[in-house]
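Database features (Swiss-Prot):
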type	residues	note
ACT_SITE	Cys188	active site, glycyl thioester intermediate
BINDING	Gly42, Asp63, Ser70, Asn71, Leu72, Gln73, Arg74, Lys87, Asp131, Asn132	ATP binding site
BINDING	Cys171, Cys174, Cys245, Cys248	Zn(2+) binding site
MUTAGEN	Cys188 to Ser	Loss of activity since this mutant is not able to complement a ubaA deletion in trans to restore sampylation and tRNA thiolation
Amino acid sequence: MTLSLDATQLDRYSRHIIMDEVGPEGQGRLLSSRVVVVGAGGLGAPAIQYLAAVGVGELVVVDDDVVERSNLQRQVVHCDDDVGTPKAESAAAFVRGLNPDVSVEPVEARVDKSNVHEVVAGSDVVVDASDNFPTRYLLNDVCRFEGIPLVHGAIYKFEGQATTLVPDGPCYRCLFPEAPEPGTVPDCATTGVLGVLPGTVGCIQATEAMKLLLDEGEALDGRLLFYDAMDMTFETVPYRTNPDCPVCGEGGVDSIEDIDYVESCAISLD
C-alpha cells in the first residue's frame, strides 16, 4: 500500500517526484515504509539523516550508548547540547525536527538475542550501522531467518565497506565465515577515524536502503564495495553463497537460539 501525497508533501519531495524512478507512487512507498537502523553513531547518523530527509515513514533507531563530545567530529545528528543524552533519543529528536512526516521510535538498548526479533519485526529493511561483530552476525542471522533485507557497512581509519544482504542471496557468513578473535580488531577510539568517512559509507547504506524500498536499481547483493578515502577509489568484489554456510547453506540452522553471539559467533552443525 502506498500513501497519497498532500500539497506540502508534493512540494517537499518534488525533486523525487519528478524522477521516473521514484514519482509520486515511489514517494508514497517510502512514506509507507519501516526501516530499522541499528547504531546511531558514525554510520547510523548519516543514514538516519538521509532516510528521514527522503521521507521514510517509520524509522526505528536502536542504540544503547550516550553522546560523548568525541563523537561530534563525525556523528552528524548529535550536537554539543546532546552530550550525555542517549544517542537513540538524540537522533530521534533530530529526525523530528527535520521531517514531520517521519514517525521515529528510539530504542535505548543493545541488540541481543532477547530483543532482536522485536526490534526488526515489521521492518522492510534493516540498516546495520553497528560497530561490533557479534551484532553484525546476529543481525545477519535473524534477518535471513525473517526474510528481511539487511544493509551492512563498516569503517576503519580511512577505509570503508558496504554490501547488501537480501533473503535469496549470499549472507554475511558467506562473506566472513568466522569472526575475528575478541579484542583483535581495534576501534576508532584506538586508531582514529577520518571524520567524513562514515558520512560517505552511511550515505551508501541509505542509498541501498532506498533502492530496496523503491525496487529500483541494482543492489550490492553479492558484491562487497570497498572505499579508500586516501586514494579516492571504489572497488567492488563479488562473492557467492557458500553451500556449506551454516545459516543459508543446505543443512544450516534455522534459528538463532543455539548460537553464542558473546564468545565466537560460531555455529556448530555437529
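Easy rule for this one: first residue shown is 1, then count along the chain.
Note that Cβ sites are derived from N, Cα and C of the backbone, with glycine treated the same way.
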Sparsest Cβ surroundings (other CB atoms within 10 Å) among the binding-site residues Cys171, Cys245: Cys245
Proximal but sequence-remote residues of the same chain as Cys188 (mutagenesis position) (Cβ under 8 Å, at least 6 apart): Gly42, Asp131, Ile155, Lys157
Rounded Cα separation (Å) that holds between Leu72 (ATP binding site) and Cys171 (Zn(2+) binding site): 33
Number of other Cβ atoms within 10 Å of the Cβ of Asp131 (ATP binding site) across all protein chains: 18
Which of Leu72, Cys174, Cys248, all binding-site residues, has a Cβ with the fewest other Cβ atoms inside 10 Å: Leu72
Ser70 (ATP binding site) and Cys245 (Zn(2+) binding site), distance between Cα atoms, whole Å: 39
Zn(2+) site shell beyond Cys171, Cys174, Cys245, Cys248, criterion: Cβ within 8 Å of Cβ centroid: Arg144, Pro170, Tyr172, Arg173, Leu175, Thr241, Asn242, Val247, Gly249, Gly252
Other CB atoms within 10 A, centred on Arg74 (ATP binding site): 22
